[in-house]
Amino acid sequence: MANKHNLCKKRSLDLSEESTSESHAKRQCTENLFWPEGEDDDSFFSNAHLEDLLDGRKEELFGTQATTSTNKMTQSGSDDGLGLFADTSFPSAQSVPPNSASKPDEASAPTDKHQIDLADEENADKLFKKINLNDLSIAEMEDIFHGADDFSDPMVQNTQLFLDAMTFKKPKTPEKLLAPLKDDSMSFISKSVIEGLVQGTQYVTCEELKNQSLLDPVNWETQAFADFEKNNQDIDKFPSKGEFYGLPDKVKKMILEHKGINSLYEWQDECLNLPAIRQRKNLIYALPTSGGKTLVAEILMLRELLCRERNVLFILPYVSIVQEKVSAMSPFAIDLDFIVEEYTAGKGKCPPQPRRKRRSLFIASIEKGAVLMDSLIDVQRPHEIGLVVVDELHLIGEKGRGATLEAFLTKVMFLNANIQIVGMSATIGNLSEISSFLNADVYTRGFRPVELKEYIKCGPDLLEINSAGQTLEEIFVPSRSVEYNYSEAVKRADPDHLAGLISECAPEHCCLVFCPSRKNCENVALLLSRIVPKHKFFEHRRSEKLDLMDALDKMCGILSPVLAKTLPYGIAYHHSGLTTDERKYIETAYRFGVVTVICCTSTLAAGVNLPAKRVIIRAPYVGQEFLTLCKYKQMVGRAGRAGLGEAGESILIAQSKDNLLVGQMLFSPMDKALSSLDQNEAVGLQSLILSVVGLNLAECRRDLNRLVNSTLLSVQAKSLEVAVNEIVLRILREMFKNKVLQLAEPQAKSKINSSDIITSQDVSQANRPAGDRRLLIGQSTPFKLTNIGRAAFKAGIDYKRANAIHKELKQAQQQLILTNYLHLLYLVVCFNSNERGDELFPADASILFGVYTSLPLDSQAMFKQLGFTEAHAARLFKTQSVQGPLSLQLNRLYKVLILADILNLLPIPSVASKYNVERGTLQHLISQSTAAASAIVRLCEELEEFWCYKPLFERILHKMDRCGTFELEPLMELPAVKINRARQLYAAGFQTIGDIARVRPSHLVQSLEHMPLRVATEIVSAAKIILMKKLDHLEEETENLKDCLKTSDKN
């Protein structure tokens, strides 16, 4: 028990005089309730006051903390002492007989006709007998089950079936772990896996890692920092500005004020005092989800900005998280006098404005961060960046953007510009390889702020995963059998007892249900809303749920039909089919405790920090792919809430057909982050070579080989069985063949060693005998990019896409239609189009025909120019299919018509309904098209022949990025302010950025409907940041003019 208690250690480094319980309570209130600034301040979605929000939650927030034990799950009761179930504990193997539980006081039971009297345990057993799905209409039943994924169990699942399947793998303790450990928090998975999973505390330098292939497990008591004071001469000296890790004392107060954190965890203090930090070495620190990694990164970034006075680049995986972090860091920027800049899609100037007085924190997506760094290298200013922080570093192994991240980091390392790299990662199986790639020290710790208890549900049986088990029987410990005495109809609808498992937890506590697909999220949410105890869920914070529904309807333009049915019960779904605004409202309501159950896809585990009392994994699948151990750990890591000592519980529902795969997943090594530079015809490596030649980081084969040998691909070449140098030679041949590269000087003047040459047919020469001429390139033969090659590099795309868009632009230039935006939008869509043009979604033939026939003649001209005649229209109507010779063009035109409606300011919900596209997918199309327009602008800047396109696409970019009227465009510069919020601000009299910057957040809350105080604070802070940037620009211009005058006086 003592060691178990270590998992829940309280923060050890006090930053204030407050007591622990008070600070935890205040932190909870600060995060969830947005403390108002005055008595008249309103909060959350309605005009409800803070007292209303606190009603019924005082015991939860300020009462005694929830306690946990080894064998029992705890749950807070309602105000009258009654929970939904009289006994919710998980008994151990020596389980307590069901009839031995004491009965609550019958007098306090609810009397509503929809709520069964739980005072009598016999009646409690019949809880779901009151719910009869047979009473529902046929239409309602179709709503639940239409299109649902089939998770029916071909065999009746039970514990024995599961354990029989587990015999494929007898757990064996590796020799390294045979020594007795004082820490019993070591997961059984790590014991049976051996490789790559680290628990306890460990700090390993990159030099030490070169001599070992994997990281050793370390227990809690290991003194990993005994040699901190060695090599003091290498410690990086920087001007200290206070006692808080060298930062001013006001930073400590701001962290408490804005984050509600009054002390650091022990590991955070250790990490901030590591030799890698003190000696300014690269560092990777890896901890489980919800361990508090981001706060360490923020302290390091503030220290770089304020103490070393160098800019910082913060790379985040998702645009929505970038925008949230921009908002969160804006108050710090105002008080500490630095600039925060967002780099996503069309936002962010490249290269950024140079500044003399203030430092900049660039917060960027992976793709835009790479473009930003390239622009700084191109103008010889990479030294302005002092620190690069990468969140979710393990995404370097993801296909697509993983190659972009790897190329970006390779260039930063190759520059040798004294830029420190700090990476945050989940626990992965090959940290030693990532460390070798980045030449970084590694800090790991198996830390969770609260205890996590993991369960597997096999039929009615719940098996607890015992962290200290040595055999299958010890690892999978029978805990209890769930039996809610469902009616027959409910049994058919909910064979996995989801409603019962959720009702044990919600609505007093929050619950996440991870589903394999987006459609399944909606189906499960509908199902739960039908069969959970109606009165208990319906009455819980009823008025605030109505306010939430009103906010979604007014601010997002639509209330989803599914959400309209589920939100009254505090149940919602969350996936990419919703717009960003819809997801934010649901997330905020969840943090408030208004929404208590979210049915979501796996992206919620990686992207948004929404802790839960209980996490249920509906099925071990992500889409069609089976769940990996890394994804599983991310999902279950959301269970438990720091600050109140509340333990977390996770339940994985396993069907008999998946038993073997579940076992293989649990006993498998942690996922490895593998390089994808060589994937998809090595397009990632092509782009890397293109950019390093364009940036003059490599001018010959020798330079290229040296750079490519510093990639993660090179580190993993042996295990991946990849011949990196051969791939580079093949890419060079293709680039010369496609006129992307050319010799830097005439071949006759080049000194070529015949033993070091590569050969390629010079295809540019027509009508010549085969093999007549060959291009000879030695190791030191200099080469450079052609015009089209440089255009591809500037646009941030591979040369094949550059050639394709060059062809489209050339053809359109001869007969460009400018009577509307359709032709320009077609070129934008071409930029992201695949071979069929059906990326994101295919065209709907019937809708396309209907829209085409209603278009005015000047708009139909675009169709005719692409060869679409009346005969094609008749065939489209007859076949109701876009298949055929014009399928590519028609799929593209379908997206063009959608974007045209968006530019004409039609509401997103209306456009989504008109074209039968999910709102979130539509928003993704807009974001993708904005990025494409930005890339086309950069491409055209490099090609003189396309001089006329640049202002046209700049206008398209501006309109798509704002999607608002002229008077609203200034307001939409604010992060996360969309068209509806901008209209609301404008109507309330806040018509300029200056109007917003001058107002107090509390006044915004009072003036606008559905404006939480935290959002108001972030909007005001963002407005001030925009004005600070404008002021900074004017000051720079003034200083430059002064310098010019001084120079002229001297002459």
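Keep in mind that glycine also has a Cβ here, set from the backbone N, Cα and C atoms.
Residues as originally present; substitutions not included.
A quick note: this is a predicted structure, and the numbers were derived from the prediction, not measured.
Marked as domain 'Helicase ATP-binding' by Swiss-Prot on the basis of sequence analysis: 274-446.
The DSSP secondary structure for Leu287 (ATP binding site) is coil. Residues within less than 8 Å, Cβ to Cβ, of Leu287 (ATP binding site) and separated from it by at least 6 positions along the same chain comprise Trp267, Lys293, Ala426, Thr427, Thr444, Arg445, Gly446, Phe447. If you look up Swiss-Prot, you'll see Leu287, Pro288, Thr289, Ser290, Gly291, Gly292, Lys293, Thr294 marked as ATP binding site, on the strength of sequence analysis.
Here Swiss-Prot notes a mutagenesis experiment, Tyr455 to Asp, with the remark: In mus308-2255 mutant; mutant females produce ventralized egg shells; when associated with H-811. Tyr455 (mutagenesis position) falls within a strand segment according to DSSP.
Sequence annotations record features per position, and here Swiss-Prot assigns domain 'Helicase C-terminal' to 497-689.
According to Swiss-Prot, the experimentally introduced change Gly637 to Gln is described as follows: In mus308-094 mutant; mutant females produce ventralized egg shells. DSSP classifies Gly637 (mutagenesis position) as coil under the three-state reduction. In this view, Gly637 (mutagenesis position) is surrounded by 23 other Cβ atoms within 10 Å of its Cβ, with every protein chain counted.
Secondary structure from DSSP puts Met665 (mutagenesis position) in a helix. Under its mutagenesis entries, Swiss-Prot includes Met665 to Lys with the note: In mus308-660 mutant; mutant females produce ventralized egg shells.
Under its mutagenesis entries, Swiss-Prot includes Gln811 to His with the note: In mus308-2255 mutant; mutant females produce ventralized egg shells; when associated with D-455. Around the Cβ of Gln811 (mutagenesis position), a 10 Å sphere holds 12 further Cβ atoms from the protein chains shown. According to DSSP, Gln811 (mutagenesis position) sits within a helical segment.
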Within its own chain, what residues at least 6 apart in sequence put their Cβ under 8 Å from the Cβ of Pro288 (ATP binding site), listed in sequence order? Ala426, Thr427, Gly446, Phe447, Arg448, Lys633, Gly637
Of the binding-site residues Thr289, Gly291, Gly292, Thr294, the one whose Cα sits nearest to the Cα of Tyr455 (mutagenesis position) is Thr289
Between Met665 (mutagenesis position) and Thr289 (ATP binding site), how many Å separate their Cα atoms? 18
Rounded distance in angstrom between the Cα atoms of Gln811 (mutagenesis position) and Gly291 (ATP binding site): 55
So how many other Cβ atoms are close to Tyr455 (mutagenesis position), meaning within 10 Å of its Cβ? 25
One residue among the binding-site residues Thr289, Thr294 has the fewest other C-beta atoms within 10 A of its C-beta, namely Thr294
